[in-house]
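Visitor: Annotations per Swiss-Prot:
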- D133: active site, proton acceptor (ACT_SITE)
- C22, G23, G24, G25, S26, F27, G28, S29, V30, K45: ATP binding site (BINDING)
- 16-277: domain 'Protein kinase' (DOMAIN)
- 339-410: domain 'SAM' (DOMAIN)
- K45 to M: Loss of kinase activity (MUTAGEN)
- F368 to C: Causes a split-hand/split-foot phenotype in knockin mice. Gain-of-function mutant that cases a constitutive ribotoxic stress response (RSR) (MUTAGEN)
Amino acid sequence: MSSLGASFVQIKFDDLQFFENCGGGSFGSVYRAKWISQDKEVAVKKLLKIEKEAEILSVLSHRNIIQFYGVILEPPNYGIVTEYASLGSLYDYINSNRSEEMDMEHIMTWATDVAKGMHYLHMEAPVKVIHRDLKSRNVVIAADGVLKICDFGASRFHNHTTHMSLVGTFPWMAPEVIQSLPVSETCDTYSYGVVLWEMLTREVPFKGLEGLQVAWLVVEKNERLTIPSSCPRSFAELLHQCWEADAKKRPSFKQIISILESMSNDTNLPDQCNSFLHNKAEWRCEIEATLERLKKLERDLSFKEQELKERERRLKMWEQKLTEQSNTPLLPSFEIGAWTEDDVYFWVQQLVRKGESSVEMSGYASLFKENNITGKRLLLLEEEDLKDMGIVSKGHIIHFKSAIEKLTHDYLNLFHFPPLIKDSGGEPEENEEKIVNLELVFGFHLKPGTGPQDCKWKMYMEMDGDEVAITYIKDVTFNTSLPDAEILKMTKPPFVMEKWIVGIAEDQTVECTVTYENDVRTPKLTKHVHSIQWDRTKPQDEVKAVQLAIQTLFSSSEGNPGSRSDSSADCQWLDTLRMRQIASHTSLQRSQSNPILGSPFFPYFANQDSYAAAVRRTQTPVKYQQITPSINPSRSSSPTQYGLSRNFSSLNLSSRDSGFSSLNDSSSERGRYSDRSRNKYYRGSVSLNSSPKGRYGGKSQHSTPSRERYSGKFYRLPQSALNTHQSPDFKRSPNDHDRRVPRTIPGMPLHPETASKAGEEESRVSEGGWTKVEYRKKTHRQLSAKTSKERTRGNYRGRRNF
């Protein structure tokens with residue numbers, strides 16, 4: 001303020017008598033008041049502090065600029081005192097019933113008043129002032145009807161800066177002001193065009209749209225206020241010039257005043273303008289249509305915004321997934337058993353590069369190569385091996401063990417998958433198919449009632465054909481196409497609608513879709529559209545014959561081991577790898593609270609589907625064993641192998657009615673397993689429980705590499721566990737001590753007390769590697785003394801009464 005040499009007239013706060021609130025300016029509220037000492041009605045704008053507005057007003061003096069009287073400088077009371085415009089703001093006048101009296105002369109007079117006031121600010125004031133917030137609310141009507149420009153709170157001296165902050169109200173703001181770009185005085189020209197549009201249409205600019213929406217429409221879509229088609233041409237041209245996107249093309253206020261004067265001399269313009277003003281009902285629909293279009297555009301924008309947010313969310317998830325994948329080392333090839341030392345070197349490099357302590361682990365890749373670690377050796381490495389190689393950090397050892405375990409798990413899961421790219425030079429794979437005949441019977445149950453309106457019906461689908469055909473049906477879907485009925489999908493028989501449907505509509509049909517399992521090569525599904533008609537007699541069923549071409553699973557692998565997906569795999573190495581994984585899973589699951597799998601009796605079968613499945617797996621020759629332990633290789637050609645295995649695994653082994661005997665119903669089956677147990681169970685127990693020699697255990701003449709490596713890693717049973725689970729027939733006199741040796745189960749260690757007896761049994765191994773076992777039948781007295789309840793408890797596969 002001192003730079004301009006302005007001296008303010010200071011008015012005491014007590015010298016003012018305040019009345020009602022007249023509205024608000026840019027940075028304060030305006031009140032009507034009486035300047036007591038001067039006996040003058042004034043307007044007082046209360047402020048938190050005196051800023052640039054008083055500085056600007058103090059140097060301005062024009063008929064169309066609000067007159068400045070002085071300031072209030074009594075803390076905390078600060079304010080600006082100006083003349084009072086008794087007729088209110090131009091905005092209030094336009095949006096009231098008084099605006100209906102406006103005519104061509106009225107509009108021209110007021111348009112000229114505003115233009116002259118703005119021309120004074122730009123060209124004739126002591127310092128050029130850019131208002132930047134010109135709008136109908138900041139134009140007031142004095143008592144004599146003259147328009148005066150007020151509220152300079154957003155104004156700037158042009159020689160101070162031309163880069164303005166975001167101020168003003170969006171519908172009146174020029175695009176460069178909205179974007180906070182450097183501005184010139186023509187930004188006020190844009191606002192003047194909006195004020196002139198308000199006087200012509202007596203409408204609120206961009207009514208119903210939010211400020212930011214208007215800003216987006218003006219800047220991004222280059223939208224402007226609608227100029228009605230019946231608007232006089234001279235006014236329309238002036239508005240278009242004021243709203244040019246390029247600020248340099250807009251006219252100055254000197255040019256606008258000249259245009260208004262020429263329009264006043266046009267004798268035809270008054271009639272055109274008055275006709276336009278009085279026929280507002282005809283052209284108002286054009287403005288409303290534009291507003292509706294802009295609102296729809298805004299709604300589409302909101303929808304696109306939500307869509308973009310959803311896409312951004314999905315991209316973030318995808319980015320996170322890629323980040324997680326990037327932390328997984330790249331594999332030289334999926335056939336880990338064929339990895340060379342260089343392949344292992346590459347894998348370790350990828351692994352240590354992803355770790356946090358990559359600098360400390362950078363030399364480990366060379367360490368693996370120096371120790372000649374190939375793919376087969378890599379998957380069998382243990383903690384002691386890593387220490388022997390020179391990896392002493394416990395954290396680094398855990399890091400490598402976790403990576404190797406994950407690599408082993410992934411390899412075993414993918415072992416039986418066929419290659420994506422087949423070798424053209426190799427032998428063609430056997431592709432066996434079998435044909436299953438199936439007849440699908442479609443019909444519906446009908447309760448006739450009195451007619452089609454109150455009858456009840458429901459659709460069904462039956463099957464006839466080969467017994468195994470039902471195992472190839474994945475699901476059956478009934479679609480009635482009724483508005484209040486849902487699509488019914490069933491995965492197991494009986495395939496019939498659960499609820500009755502009341503009434504039969506005209507041309508009522510039901511679309512039945514039968515989907516087959518993945519091992520059905522053709523067809524993948526069968527569709528049938530069944531017509532529902534009302535008839536008191538039994539409706540005729542429709543039969544559709546289907547031939548299913550079944551792709552036989554693992555048939556070529558069982559008949560020809562060389563045709564497996566990985567024929568070059570080392571069976572002994574894979575068996576060792578599988579046994580190691582089973583042992584690691586066993587140690588992890590011993591701490592779980594499952595009463596059966598967590599008990600000391602089942603350390604070996606903790607990761608098996610059922611006891612029977614584990615026994616069958618133990619009896620299967622090595623050449624037919626699959627790596628995945630949850631599939632029974634002896635039934636690999638059966639299409640229902642997974643379903644049966646899953647059903648067996650769901651049995652509760654601890655329940656009374658679902659013991660091991662429930663897994664085999666026929667006596668011949670139990671006898672067959674009894675014969676096998678005599679020949680194989682003792683042999684397996686001896687080889688699995690032989691004491692280890694050295695770190696990896698000693699190799700016996702008849703033991704497999706996998707069993708000799710893990711021979712010393714099974715848990716011994718405590719005496720309390722044996723005493724708890726013994727059958728009552730074991731509680732005999734001390735003379736029967738030699739008959740209290742419990743029946744061994746494959747994979748279970750011998751009791752410490754019976755270890756010496758096991759050694760004796762091992763010493764009696766015959767030439768073929770089988771163990772001689774003498775069985776003694778109970779006397780008639782012992783058998784008769786056994787209760788029926790005890791007989792039931794002891795009658796299950798896996799336990800033998802001595």
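Cβ atoms are placed via backbone N, Cα and C, with glycine included.
None of the listed substitutions appears in this model.
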Visitor: Run through the Cβ atoms and count how many others sit within 10 Å of the one on K45 (mutagenesis position).
Guide: 26
Visitor: How many of the residues that make up the domain 'SAM' (339-410) does DSSP mark as helix, as strand and as coil?
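Guide: Going through the domain 'SAM' (339-410) residue by residue, I get 50 helix, 0 strand, 22 coil.
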Visitor: Determine, to the nearest whole angstrom, how far the Cα atom of V30 (ATP binding site) is from the Cα atom of K45 (mutagenesis position).
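Guide: With distance taken Cα to Cα, K45 (mutagenesis position) is 4 Å from V30 (ATP binding site).
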Visitor: Could you tell me the C-alpha distance between G28 (ATP binding site) and K45 (mutagenesis position) in angstrom, no decimals?
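Guide: One finds 6 Å between the Cα atoms of these residues.
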Visitor: So what's the mean pLDDT when you look at the domain 'Protein kinase' (16-277)?
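Guide: PLDDT averaged over the stretch: 87.
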Visitor: Show which residues of the chain containing C22 (ATP binding site), separated from it by at least 6 in sequence, have their CB under 8 Å from its CB.
Guide: V30, Y31, R32, A43, G88
Visitor: Can you tell me how far the Cα of F368 (mutagenesis position) sits from the Cα of D133 (active site, proton acceptor), in Å?
Guide: 75
Visitor: Where K45 (mutagenesis position) and D133 (active site, proton acceptor) are concerned, what is their Cα separation in Å, rounded?
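Guide: Per the Cα atoms, K45 (mutagenesis position) and D133 (active site, proton acceptor) stand 17 Å apart.
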Visitor: Just counting, how many other CB atoms are there within 10 A of the CB of F368 (mutagenesis position)?
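Guide: Step by step: centre on the Cβ of F368 (mutagenesis position), count other Cβ atoms within 10 Å, giving 23.
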Visitor: What's the most sparsely packed of the recorded positions G28, V30, D133, counting other C-beta atoms within 10 A?
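Guide: Among the recorded positions G28, V30, D133, the lowest count of other Cβ atoms within 10 Å belongs to G28.
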